[in-house]
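First comes the structure, then the notes that go with it.
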Amino acid sequence: MSSVNKDTIHVAERSLHKEHLTEGGNMAFHNHLNDFAHIEDPLERRRLALESIDDEGFGWQQVKTISIAGVGFLTDSYDIFAINLGITMMSYVYWHGSMPGPSQTLLKVSTSVGTVIGQFGFGTLADIVGRKRIYGMELIIMIVCTILQTTVAHSPAINFVAVLTFYRIVMGIGIGGDYPLSSIITSEFATTKWRGAIMGAVFANQAWGQISGGIIALILVAAYKGELEYANSGAECDARCQKACDQMWRILIGLGTVLGLACLYFRLTIPESPRYQLDVNAKLELAAAAQEQDGEKKIHDTSDEDMAINGLERASTAVESLDNHPPKASFKDFCRHFGQWKYGKILLGTAGSWFTLDVAFYGLSLNSAVILQTIGYAGSKNVYKKLYDTAVGNLILICAGSLPGYWVSVFTVDIIGRKPIQLAGFIILTALFCVIGFAYHKLGDHGLLALYVICQFFQNFGPNTTTFIVPGECFPTRYRSTAHGISAASGKVGAIIAQTALGTLIDHNCARDGKPTNCWLPHVMEIFALFMLLGIFTTLLIPETKRKTLEEINELYHDEIDPATLNFRNKNNDIESSSPSQLQHEA
């Protein structure tokens with residue numbers, strides 16, 4: 001072969017290598033596709049890239065991924081804690097210690113409303129334009145809206161609650177977008193053996209967010225102690241006290257942006273998710289390879305016979321794989337696919353389980369005032385003592401129930417499995433809510449405290465963690481984000497129902513019948529028990545995804561065979577079927 005032809009081949013090889021490179025990659029998200037960009041066969045390149053992800057061990061790379069992906073959940077839970085305490089602080093500034101009930105509900109529910117929009121909107125968008133192009137956008141929305149909240153002030157022309165509610169709805173859109181994106185990106189980058197633990201650890205950042213909020217609140221209350229402790233009631237909170245409270249809630253909410261800003265670079269520079277790049281964008285590459293068949297004559301005319309043979313083999317492989325590739329994502333195909341019961345029941349199971357859980361998960365907070373009173377961290381009218389007790393009391397409850405539950409899930413979800421943990425959690429919670437509801441007045445304060453902590457534990461070592469993990473694994477790549485968004489949005493709808501409709505039931509006819517406040521709380525707990533019972537049945541619809549690759553899950557539960565796996569099997573079958581005489585003849 002002449003030196004000119006050799007140079008031409010080397011240039012062509014470098015060009016092909018460059019053609020297969022993808023953008024992005026940083027310390028938290030390694031670009032596995034670029035490790036195999038030199039492989040010309042798209043199916044072989046796909047197989048090797050996915051194998052390198054699935055077989056990877058657990059190390060610092062995964063710890064960094066957990067940190068970067070988990071910051072959104074940390075910010076979300078931090079904000080929930082901050083706004084609950086912030087509302088108390090605001091009430092001293094604008095309402096002499098007693099914010100109207102509708103205003104409180106509006107500020108608390110507004111974030112959930114935005115979250116529903118973000119979960120569905122960003123979830124769908126990530127399947128249309130890709131994960132890389134929008135990952136980080138939701139964090140930018142959260143950061144900007146959090147900063148804007150700290151600048152809101154009251155004036156005759158501007159309603160304080162209305163403006164703050166608007167910013168919280170928009171911030172909720174960012175928070176909602178983080179649910180499907182962080183879940184599916186973590187899932188698609190995670191090693192098969194520890195995928196559940198990695199996804200669970202991302203979600204467990206919620207506990208750290210609540211703890212961070214409590215610690216920062218304690219520091220702020222201690223720092224402003226001199227401006228608060230002399231006010232023994234909201235009426236006694238004068239201009240000095242009001243200024244301190246006004247500064248505290250703004251600092252408390254504003255500090256929620258710090259970790260988000262620190263992690264923003266890593267989100268904006270991630271590579272495209274390998275599964276999305278290979279599953280959704282692969283058809284274009286395979287179609288281009290198939291066009292080589294049209295140039296078969298031109299290939300034979302070249303002086304390099306080996307290049308011609310290789311070109312024909314690649315074209316043949318591409319044509320074969322096109323027939324086995326999943327259909328292109330579209331609304332019509334989505335309806336066709338999930339309109340079939342064997343596929344649609346999985347979406348019903350994930351969405352239904354998340355809905356039933358969140359009704360009770362957010363409704364359980366209705367008992368918080370009673371629980372804090374029991375452990376001696378409620379009841380004081382002194383401004384300093386009330387803020388201090390609220391922060392410390394909630395920290396105790398989080399560390400007693402929520403935090404252990406999250407991490408027991410993380411350490412066992414890849415051993416026990418997702419479905420058994422979720423099923424057992426719903427069964428135990430059904431029993432616990434029945435006890436709380438039907439024996440409420442016989443339990444006593446300490447009995448109620450014990451059951452409250454146990455409920456918190458089994459919600460997190462149970463469906464609260466698994467309802468986040470399973471939707472990120474059990475759907476085809478082209479609809480994984482959309483389906484996760486639908487499931488998560490269903491949960492938030494349940495939360496809104498709990499905070500509005502069921503939340504108001506606790507005082508149903510109490511004043512009319514001359515009964516104390518919260519007289520209907522036991523019956524509300526019984527309603528929550530019914531939702532937990534429904535969760536048992538929705539859990540039966542979901543598959544077990546433990547220790548299976550995403551491609552194996554797709555083949556098992558959606559009947560879509562990975563083209564690279566099929567190609568690899570066919571090659572092995574061809575080798576095994578070849579007789580020794582044939583192999584000797586070929587040699």
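The backbone N, Cα and C atoms fix where each Cβ goes, and this holds for glycine too.
In the three-state DSSP assignment, the secondary structure recorded for Arg168 (mutagenesis position) is helix. For Arg168 (mutagenesis position), other Cβ atoms within 10 Å of its Cβ number 26. Swiss-Prot gives this note for the published mutagenesis Arg168 to Gln: Reduces transport activity. Moderately reduces affinity for inorganic phosphate. Moderately reduces growth rates under low phosphate conditions. No significant effects on growth rates under high phosphate conditions.
One mutagenesis experiment named in Swiss-Prot is Arg168 to Cys, and its note says Abolishes transport and signaling activities.
Here the residue is the original one, but Swiss-Prot notes a mutagenesis experiment at this spot, Gly172 to Cys: Abolishes transport and signaling activities. Long-range neighbours of Gly172 (mutagenesis position) (same chain, six or more residues apart, CB within less than 8 Å of its CB): Ser110, Thr111, Ser112, Val113, Gly114, Thr115, Val116, Ile117, Gly118.
Experimental mutagenesis is annotated in Swiss-Prot for Tyr179 to Ala, with the remark: Significantly reduces transport activity. Causes pronounced increase in secreted phosphatase activity under high phosphate conditions. Reduces growth rates under low phosphate conditions. Slightly reduces signaling activity. DSSP assigns Tyr179 (mutagenesis position) to a helical segment in the three-state reduction.
Record note (Swiss-Prot) on the mutagenesis of Tyr179 to Ser or Phe: No significant effects on transport activity. No significant effects on growth rates under low phosphate conditions. Does not affect patterns of secreted phosphatase activities under low and high phosphate conditions. No significant effects on signaling activity.
Following the DSSP three-state reduction, the secondary structure of Cys241 (mutagenesis position) is helix. Neighbour count (other Cβ atoms within 10 Å of the Cβ, all protein chains): 21 for Cys241 (mutagenesis position). Cys241 to Ser appears in Swiss-Prot as a published mutagenesis result, with the remark: No significant effect on transport activity; when associated with S-145, S-237, S-245, S-263, S-335, S-399, S-434, S-455, S-474, S-510 and S-519.
Here the Cβ of Cys245 (mutagenesis position) has 25 other Cβ atoms within 10 Å, regardless of which shown protein chain they belong to. In Swiss-Prot, a published mutagenesis experiment is listed as Cys245 to Ser, annotated No significant effect on transport activity; when associated with S-145, S-237, S-241, S-263, S-335, S-399, S-434, S-455, S-474, S-510 and S-519.
Under the DSSP three-state reduction, Cys399 (mutagenesis position) is assigned to helix. Quoted from Swiss-Prot for the published mutagenesis Cys399 to Ser: No significant effect on transport activity; when associated with S-145, S-237, S-241, S-245, S-263, S-335, S-434, S-455, S-474, S-510 and S-519.
The Cβ of Val408 (mutagenesis position) has Phe457, Asn460, Phe461 as same-chain neighbours under 8 Å, each 6 or more residues away in sequence. In three-state terms derived from DSSP, Val408 (mutagenesis position) belongs to a helical segment. Record note (Swiss-Prot), mutagenesis Val408 to Cys: Reduces signaling activity and enhances transport activity. The unchanged residue is displayed.
Around Glu473 (mutagenesis position), taking its Cβ as the centre, 26 other Cβ atoms fall within 10 Å, counting all chains. Reduced to three states, the DSSP call for Glu473 (mutagenesis position) is coil. Glu473 to Lys appears in Swiss-Prot as a published mutagenesis result, with the remark: No significant effects on transport activity. No significant effects on affinity for inorganic phosphate. No significant effects on growth rates.
Here the residue is the original one, while Swiss-Prot reports the published mutagenesis Glu473 to Gln with the comment No significant effects on transport activity. Reduces affinity for inorganic phosphate. No significant effects on growth rates.
Here Swiss-Prot notes a mutagenesis experiment, Cys510 to Ser, with the remark: No significant effect on transport activity; when associated with S-145, S-237, S-241, S-245, S-263, S-335, S-399, S-434, S-455, S-474 and S-519. Within the same chain, residues at least six positions away from Cys510 (mutagenesis position) with a Cβ under 8 Å of its Cβ are Pro516, Thr517, Asn518, Cys519, Trp520. DSSP gives Cys510 (mutagenesis position) a coil state; it is part of no helix or strand.
Quoted from Swiss-Prot, the note attached to the mutagenesis of Cys519 to Ser states: No significant effect on transport activity; when associated with S-145, S-237, S-241, S-245, S-263, S-335, S-399, S-434, S-455, S-474 and S-510. Mapped onto three states, the DSSP output places Cys519 (mutagenesis position) in coil. Summarising the environment of Cys519 (mutagenesis position), the number of other Cβ atoms within 10 Å of its Cβ, over all protein chains shown, is 16.
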If we check Cα distances from Arg168 (mutagenesis position), which of the mutagenesis positions Cys241, Cys245, Cys399 wins as closest?
Cys245
Specify the nearest of the mutagenesis positions Tyr179, Cys241, Glu473 to Cys399 (mutagenesis position), where nearness means the distance between Cα atoms.
Tyr179
Looking at the mutagenesis positions listed here (Tyr179, Cys241, Cys245), whose Cα lies nearest to that of Glu473 (mutagenesis position)?
Tyr179
Relative to the Cβ of Tyr179 (mutagenesis position), which residues of the same chain, six or more apart in sequence, are found under 8 Å away?
Thr115, Gly118, Gln119, Gly123, Phe468, His484, Gly485, Ala488
